[in-house]
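Since the structure comes first, as structure tokens, the remarks are kept for the end.
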Amino acid sequence: MQEYHIHNLDCPDCASKLERDLNELDYVKKAQINFSTSKLFLDTSDFEKVKAFIKQNEPHLSLSFKEATEKPLSFTPLIITIMVFLGAILILHLNPSPLIEKAMFFVLALVYLVSGKDVILGAFRGLRKGQFFDENALMLIATIAAFFVGAYEESVSIMVFYSAGEFLQKLAVSRSKKSLKALVDVAPNLAYLKKGDELVSVAPEDLRVNDIVVVKVGEKVPVDGVVVKGESLLDERALSGESMPVNVSENSKVLGGSLNLKAVLEIQVEKMYKDSSIAKVVDLVQQATNEKSETEKFITKFSRYYTPSVLFIALMIAVLPPLFSMGSFDEWIYRGLVALMVSCPCALVISVPLGYFGGVGAASRKGILMKGVHVLEVLTQAKSIAFDKTGTLTKGVFKVTDIVPQNGHSKEEVLHYASCSQLLSTHPIALSIQKACEEMLKDDKHQHDIKNYEEVSGMGVKAQCHTDLIIAGNEKMLDQFHIAHSPSKENGTIVHVAFNQTYVGYIVISDEIKDDAIECLRDLKVQGIENFCILSGDRKSATESIAQTLGCEYHASLLPEEKTSVFKTFKERYKAPAIFVGDGINDAPTLASADVGIGMGKGSELSKQSADIVITNDSLNSLVKVLAIAKKTKSIIWQNILFALGIKAVFIVLGLMGVASLWEAVFGDVGVTLLALANSMRAMRA
């Protein structure tokens with residue numbers, strides 16, 4: 001579907017009606033409007049006809065491919081209108097002479113027309129299309145009817161305060177939209193393309209693969225690429241949530257959206273902007289807010305019946321009692337108008353999507369990206385969670401946990417020999433040994449003269465350090481060189497070490513459990529998760545050790561299809577939605593089959609594509625945060641629904657009893673909408 005920006009769309013109910021009208025057109029396959037971001041997603045065979053339809057039915061709206069600069073809303077006209085209105089009322093009551101009454105009548109009529117301009121025009125547009133239940137038409141009918149029953153001061157006051165409420169509603173919506181735009185603004189706006197000795201300013205979208213771009217200090221990398229010249233530090237916080245800068249030099253891969261902190265870089269473009277990391281982050285957030293939750297779908301359908309129902313009730317209040325001699329028509333029409341004032345479903349229609357929008361926005365600022373708002377609803381119902389082990393519950397970073405010397409050698413010697421043999425290796429196991437050697441022995445690797453270095457695939461390394469031959473690897477490596485050695489029973493990866501054909505001992509290397517893993521599971525229990533399980537392709541001993549530490553059940557040595565099958569059984573056992581958290585390629589099928597699949601940001605691209613939620617900062621505590629956000633968002637939305645319906649029901653009853661006035665009924669409509677909007681904004685701070 002093609003994406004368009006809709007300008008001047010400031011009414012949520014109008015957005016729903018326009019979406020419905022567009023979907024009824026023969027030449028439109030699908031139309032979807034995101035009121036929160038003012039975007040139209042359109043699949044049509046005739047775009048010009050769509051434009052003409054919108055121009056005819058909503059002439060104040062316009063479409064464009066690019067977002068227009070938003071004009072700031074001005075309080076001045078509103079304040080002047082209110083001041084003139086209050087001044088006229090004050091003069092009228094202080095000096096109620098016939099001349100003053102006539103003069104103030106014309107002033108109030110002018111105030112009515114000025115403040116109600118949008119309502120009056122909108123009402124006539126709606127009536128022309130046969131939309132008799134349009135909120136503008138109902139407001140116009142209510143104020144005119146109030147005028148004819150002698151309540152012309154209240155008629156004008158309703159229009160003034162309704163318009164004031166609409167203005168404040170626009171302001172609140174505008175601010176919420178800016179919150180999303182603040183997230184989108186992490187994407188770079190410009191790129192400096194190198195053409196010979198010149199730099200040309202272009203949009204990142206216009207860059208092509210193999211182009212060379214120059215990124216100065218303080219600027220953002222426009223697209224994913226590789227450094228061809230220069231060395232610097234990059235801040236990748238916008239992509240991963242990590243605050244630690246990353247050092248890059250020639251041949252280093254860099255991500256679009258990263259901030260250059262230290263020196264000028266020349267980067268060769270590897271991906272088009274639409275395929276870059278930052279574009280995917282922005283797209284994920286926007287796609288999430290485009291989707292409608294089940295609650296929102298229900299409210300949209302409910303609102304279509306709500307307005308006619310309230311209008312019917314108001315009509316019955318106005319007509320039936322006088323027919324049975326229970327009072328005058330003027331009295332009961334006035335009471336019916338009070339009920340009519342609360343017929344607009346705006347508080348419901350706008351607060352639900354903005355509540356979810358706030359939840360998605362709050363999550364994104366914490367490094368949690370959602371692919372749809374439906375996951376917020378499902379998360380609140382989940383009772384079970386299963387984890388992959390390596391890279392999810394563990395750091396995926398190897399660490400020396402034990403050194404076992406043999407044949408009279410010391411731990412220090414075993415570690416020193418192993419480190420010497422692996423100085424030229426970049427394998428994670430080799431790096432963990434080098435790190436341990438630096439920490440324990442303060443060994444200076446630059447003093448070692450390494451010769452004849454050889455990596456034996458799947459087994460280990462062989463290297464000559466000065467005049468000594470060192471071999472480090474698994475049992476197969478030692479067997480190949482006919483070196484006798486002792487068997488090991490420890491859990492983890494074993495690196496055997498031989499020095500000049502003599503076995504000196506072995507090193508145990510284990511993956512570390514994440515620092516926040518235990519705390520995460522404890523906090524998840526507080527959030528209502530009752531059942532925990534580890535599903536791993538690793539061997540039983542390694543998985544069992546982690547499971548015992550965390551206190552949860554486990555299944556080990558699983559193939560990808562077995563992992564999916566075991567997860568399905570785990571989920572069915574507890575008869576409630578279940579979450580799966582993983583990061584590897586073998587996790588993708590299970591992530592896709594889970595009620596909510598959560599992919600860790602440093603995992604494989606396939607796992608992130610299969611997940612409903614991507615945690616960019618790789619922190620397990622983000623699981624706790626996203627559950628808390630989901631629950632708070634749901635709570636806020638249902639507060640809005642119950643509050644709006646409750647207040648409106650109260651005013652219908654008060655109108656029937658003749659207790660409430662039209663002034664007070666304005667609060668039942670506009671006031672409730674504003675309070676619901678303000679409450680929805682709390683989700684942004686979840």
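Every residue, even glycine, has its Cβ placed from backbone N, Cα and C.
Note that the structure is a prediction, hence the values are computed from the model and not measured.
Per Swiss-Prot, the features are as follows:
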BINDING   C11, C14  Co(2+) binding site
BINDING   C11, C14  Zn(2+) binding site
BINDING   D583, D587  Mg(2+) binding site
DOMAIN    1-62  domain 'HMA'
VARIANT   E24 to K  In strain: 69A
VARIANT   K39 to R  In strain: 69A
VARIANT   T69 to A  In strain: 69A
Average the pLDDT scores across the domain 'HMA' (1-62) and report the rounded value.
82
What does the DSSP secondary structure composition of the domain 'HMA' (1-62) look like, as residue counts for helix, strand and coil?
23 helix, 20 strand, 19 coil
Enter the number of other CB atoms within 10 angstroms of the CB of K39 (variant position).
19
Look up D587 (Mg(2+) binding site) in the DSSP assignment and report helix, strand or coil.
helix
What count of other C-beta atoms do you get within 10 angstroms of the C-beta of D583 (Mg(2+) binding site), across all chains shown?
27
Using C-alpha atoms only, work out the spacing between C14 (Co(2+) binding site) and D587 (Mg(2+) binding site) and round it to an integer in Å.
43
Taking only the Cα atoms, work out how far D583 (Mg(2+) binding site) lies from K39 (variant position), in Å, as a whole number.
33
Within a 10 Å radius around the Cβ, which one of these recorded positions has the most neighbouring Cβ atoms: E24, D587?
D587
Between the Cα atoms of K39 (variant position) and E24 (variant position), what distance do you get, rounded to the nearest Å?
19
